[in-house]
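Among the features that Swiss-Prot reports, domain 'ABC transporter' is placed at 1-230, with the record citing sequence analysis. Swiss-Prot lists Gly35, Arg36, Asn37, Gly38, Ala39, Gly40, Lys41, Ser42 with the feature ATP binding site, giving sequence analysis as the kind of evidence. Under its mutagenesis annotations, Swiss-Prot gives Lys41 to Asn the following note: Diminished biotin uptake, loss of ATPase activity, BioMNY complexes still form.
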Amino acid sequence: MQAIDIGHVTLERDGTGVFSDLTLRLTERRIGIVGRNGAGKSSLIRLITGLVTPQKGRVVVNGVDVAADRAGALGTVGLLFQNPDHQIIFPVVRDEIAFGLEQKGLKRAAALARAEAVLAAQGRADWGDRLCHTLSQGQRQLLCLMSILAMEPDWILFDEPFNALDLPTALSIEARIAGLAQNVVLVTHDPSRLTGFDRILWLEGGRIEADGPPAEVLPRYIAAMQALARAGAC
């Protein structure tokens, strides 16, 4: 079974407590995470990908301790950042996609061939020689997604992927996410993006405020946010 197991995790960042004894098991194919700024959403997905290491406890994804086994984590879980410019390293599209594959152990020629195959599969065979900085925001977001898909992870996590995108581009990315074979964890401020999801986590101040099906969690979340807006507390 595909599973993310978060066991008794305590996390502090810059001297501030984020999570205390957090325990979760995630097995659903489509999981949404909502919450206000500072609730711990981004910290949670960085824990799941192994980008941050907890002071206590551990995170295991499909049997891989993601903080202890970085090589294993690369083939198990991928993360699409909110801003693609925080993710793109190389100036040329082909090299950007090939980089992660080389980190997994592929030889340079095999990694480049795999990059070309991924581009072709996504209808972007003509992108290989393009400079990353010439791509639009939405195109750079797609490049980051293709780089993740090339790694063939079991889980793909998305941290506010629709921010700064115009509506047509956001809808295009949303459709691509919906069509993914991988398990998906999506962080968003927009509950409408979570239609058809299997499970919703509502984070509040580093704790789980609610956890369950969208029909149960999202109305409570929306009502709470509306109440805060009326009170001028947001």
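A Cβ is built for glycine as well, from the same backbone N, Cα and C atoms used for every other residue.
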For the ATP site (Gly35, Arg36, Asn37, Gly38, Ala39, Gly40, Lys41, Ser42), what does the 8 A shell look like? I mean other same-chain residues with CB within 8 A of the CB centroid.
Ser43, Leu203
Coarse DSSP state, helix versus strand versus coil, of Gly38 (ATP binding site):
coil
If you skip the near sequence neighbours and keep only those at least six away, which residues in the chain come within under 8 angstroms of Lys41 (mutagenesis position), Cβ to Cβ?
Ile33, Val34, Gly35, Asp159, Val187, Leu203
What number of additional C-beta atoms lies within 10 angstroms of the C-beta atom of Arg36 (ATP binding site)?
18
